[in-house]
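J.: Have a look at this one before I ask anything.
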Amino acid sequence: MQIFVKTLTGKTITLEVEPSDTIENVKAKIQDKEGIPPDQQRLIFAGKQLEDGRTLSDYNIQKESTLHLVLRLRGGMQIFVKTLTGKTITLEVEPSDTIENVKAKIQDKEGIPPDQQRLIFAGKQLEDGRTLSDYNIQKESTLHLVLRLRGGMQIFVKTLTGKTITLEVEPSDTIENVKAKIQDKEGIPPDQQRLIFAGKQLEDGRTLSDYNIQKESTLHLVLRLRGGC
């Protein structure tokens with residue numbers, strides 16, 4: 001059958017393959033056509049990086065499927081992933097790796113399914129389809145891994161005008177995450193938000209569970225006046 005391989009330069013290569021061909025075989029065919037050594041090739045299909053020992057049929061790659069070829073930067077880089085238990089995992093990655101790829105590597109090392117992983121860097125939750133370089137994650141950067149509790153929960157946020165906003169959250173969400181969700185719904189920048197629960201102002205770096213905020217709790221939103229303290 002024929003498949004297509006699209007490079008980052010936009011060039012498309014046509015290959016004659018069999019469903020039983022391994023990814024390694026495919027890389028050899030690409031080398032024959034383009035002169036790129038297999039160890040510098042990374043093949044992506046449906047957002048997944050393909051492993052050398054697996055076959056096209058393992059990945060359900062059928063005739064006229066398009067694979068994406070990304071060149072592996074020599075050497076790649078190491079990053080660290082710190083879990084809530086304090087354990088630090090070291091990963092070999094490339095700047096062009098997607099967050100989804102990184103979660104797959106964490107699954108390989110730790111057995112945690114990607115859909116239960118949330119990765120945080122510089123206070124931001126990282127989105128699956130974006131790459132490390134999109135977030136300016138460089139060698140020896142540290143990401144934080146938070147486990148997503150299945151199902152999450154609803155909380156309410158009441159504004160001074162009396163309006164109540166409903167949010168879908170997880171106990172492990174930081175206050176910063178909650179402010180980002182409020183910004184998404186209401187357009188209020190996080191730096192203008194102050195959140196109050198049980199008479200306490202909530203700090204950005206802490207989580208809902210730190211403050212014992214449970215399902216259907218109500219937070220109060222006070223707007224911070226520009227230039228105020």
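For all residues, glycine too, the Cβ spot is worked out from N, Cα and C.
Pasting the feature list from Swiss-Prot:
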- 1-76: domain 'Ubiquitin-like 1' (DOMAIN)
- Lys48 to Arg: No effect on HLTF-mediated polyubiquitination of PCNA (MUTAGEN)
- Lys63 to Arg: Abolishes HLTF-mediated polyubiquitination of PCNA (MUTAGEN)
- Ser65 to Asp: Phosphomimetic mutant that binds and activates PRKN (MUTAGEN)
- Ser65 to Glu: Phosphomimetic mutant that binds and activates PRKN (MUTAGEN)
- Ser65 to Ala: Prevents phosphorylation in case of mitophagy. Decreased localization of PRKN to mitochondria (MUTAGEN)
- Arg72 to Lys: No effect on ADP-ribosylation, when associated with K-74 (MUTAGEN)
- Arg72 to Gly: No effect on ADP-ribosylation (MUTAGEN)
- Arg74 to Gly: No effect on ADP-ribosylation (MUTAGEN)
- Gly76 to Ala: Loss of ADP-ribosylation (MUTAGEN)
- 77-152: domain 'Ubiquitin-like 2' (DOMAIN)
- 153-228: domain 'Ubiquitin-like 3' (DOMAIN)
J.: Please report how many Å separate the Cα atom of Gly76 (mutagenesis position) from that of Lys48 (mutagenesis position), as a whole number.
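T.: Distance between the two Cα atoms comes out at 18 Å.
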J.: Looking at the mutagenesis positions Lys48, Lys63, Ser65, whose Cα is closest in space to that of Arg72 (mutagenesis position)?
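T.: Closest recorded candidate to Arg72 (mutagenesis position) by Cα: Lys48.
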J.: What's the most sparsely packed of the mutagenesis positions Lys48, Lys63, Arg72, counting other C-beta atoms within 10 A?
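T.: Selected from the mutagenesis positions Lys48, Lys63, Arg72 on minimum Cβ neighbours within 10 Å: Lys63.
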J.: Restricting to the same chain and to sequence separations of six or more, state which residues have a Cβ under 8 Å from that of Ser65 (mutagenesis position).
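T.: Ile3, Phe4, Phe45 - these are the non-local Cβ neighbours of Ser65 (mutagenesis position), listed in sequence order.
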J.: Over the span of the domain 'Ubiquitin-like 1' (1-76), how high is the average pLDDT in this prediction?
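T.: PLDDT averaged over the stretch: 89.
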